[in-house]
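Visitor: Okay, handing you the structure first.
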Amino acid sequence: MQGGRVVLGLLCCLVAGVGSYTPWDISWAARGDPSAWSWGAEAHSRAVAGSHPVAVQCQEAQLVVTVHRDLFGTGRLINAADLTLGPAACKHSSLNAAHNTVTFAAGLHECGSVVQVTPDTLIYRTLINYDPSPASNPVIIRTNPAVIPIECHYPRRENVSSNAIRPTWSPFNSALSAEERLVFSLRLMSDDWSTERPFTGFQLGDILNIQAEVSTENHVPLRLFVDSCVAALSPDGDSSPHYAIIDFNGCLVDGRVDDTSSAFITPRPREDVLRFRIDVFRFAGDNRNLIYITCHLKVTPADQGPDPQNKACSFNKARNTWVPVEGSRDVCNCCETGNCEPPALSRRLNPMERWQSRRFRRDAGKEVAADVVIGPVLLSADPGAVGQQEEGGDGAAVMVPSVGTGLVCVAVAVALAAVGVAVGIARKGCTRTSAAV
């Protein structure tokens with residue numbers, strides 16, 4: 001495999017009422033053409049016929065991932081110490097020397113996993129990292145790094161024992177009904193904003209289209225703002241290195257840089273939706289080729305006008321000025337000075353102090369806010385390593401890799417024990433990252 005990081009995708013689901021089931025397995029192998037990778041029940045490892053390099057079990061409180069050390073189907077076993085789970089780089093739980101497998105077992109919230117909330121589903125997203133150690137001669141390596149995204153899907157209304165999941169909710173403000181629900185979400189969208197898109201296959205020079213939303217069961221009129229966004233190499237926005245994309249209560253500061261086109265999209269499709277685009281980037285000096293973006297989303301009543309603390313401002317390079325999505329241009333004046341806090345908080349804070357002070361802040365009942373993480377967004381090391389999505393049989397989706405790239409895409413048909421359901425990677429709704437308040 002040449003010139004890039006391998007990206008594989010796994011998806012695992014639990015269906016309401018299913019207490020346990022045999023985990024689904026996926027096999028893959030190279031068949032002549034080094035770019036012609038395939039997944040499915042008929043694939044065979046060149047080392048061990050019928051072996052499954054990666055198997056996932058989505059259990060009630062944890063996930064269990066088993067990785068065969070012949071990860072690439074070449075007959076060459078990788079070093080178990082080179083495999084880790086999640087952004088926190090958790091080590092394996094056990095080794096099976098007889099079967100040459102490495103097993104990771106971790107709680108659903110452990111090892112830096114990201115949880116997503118959709119109206120019907122809880123989605124836990126993590127990844128397996130393969131970072132090969134140098135060969136005996138430290139100036140060379142013989143295999144490429146690999147990132148294997150993993151998702152576990154659970155019904156939000158019921159758990160696997162058929163007992164209702166009862167999350168704790170907070171009302172929008174004291175005037176709203178206690179039955180109301182606020183669900184904040186970030187979605188990665190296609191170029192025309194019509195559908196969600198996978199998190200893989202981005203290259204430097206591409207654009208990330210991000211859609212922020214808030215929904216309530218009773219549809220109380222709300223206006224959504226993206227207060228701040230920080231990119232990092234993990235879901236922890238406080239980690240280092242980090243990069244501020246949106247700051248100062250809604251100023252898209254990345255668009256102020258000369259070589260970017262980052263901006264909010266005007267007009268909004270709805271008051272409770274806000275879209276913005278950013279130019280793809282990576283962190284210099286880091287070979288992981290991935291980023292997480294943590295955004296602080298908040299809402300105000302729809303009839304409350306924008307102000308310096310509640311705004312969405314982009315920098316217009318042609319006019320050399322900041323412009324708002326709505327409201328008077330005066331609300332954006334503070335974007336240039338960086339002093340957008342109300343008088344009581346007007347002291348100049350560094351970006352991380354501002355970030356920490358805003359987490360889940362409620363301002364006298366006028367706003368409800370939450371931090372939402374989107375990622376990992378995976379970058380292709382090689383130009384042209386973007387797959388094309390096609391529909392496959394039995395509800396599966398097929399990601400067809402471009403010829404000559406190191407990107408491995410998948411076709412998945414998942415069989416759940418006693419349940420006649422098939423699900424696939426990159427289906428609509430599987431790339432949404434949300435937070436419920």
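Backbone N, Cα and C define each Cβ position, glycine as well.
In case it's useful when we look at the structure, here is the feature table from Swiss-Prot:
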DOMAIN    57-320  domain 'ZP'
MUTAGEN   Asn159 to Gln  Loss of N-glycosylation
MUTAGEN   Thr168 to Ala  Loss of O-glycosylation. No effect on secretion. Reduces binding to the sperm head by about 80%
MUTAGEN   Glu196 to Ala  No effect on secretion
MUTAGEN   Pro241 to Ala  No effect on dimerization or secretion
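Looking at the shown structure, can you explain where the listed features end up?
Guide: Mean model confidence of the domain 'ZP' (57-320) amounts to 86 (pLDDT, 0 to 100 scale).
Glu196 (mutagenesis position) carries a strand DSSP state (E or B).
Note on Pro241 (mutagenesis position): other Cβ atoms within 10 Å of its Cβ, all shown chains, come to 11. Reduced to three states, the DSSP call for Pro241 (mutagenesis position) is coil.
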Visitor: Counting across all protein chains shown, how many other Cβ atoms sit within 10 Å of the Cβ of Glu196 (mutagenesis position)?
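Guide: Neighbour count, Cβ to Cβ under the 10 Å cut-off: 19.
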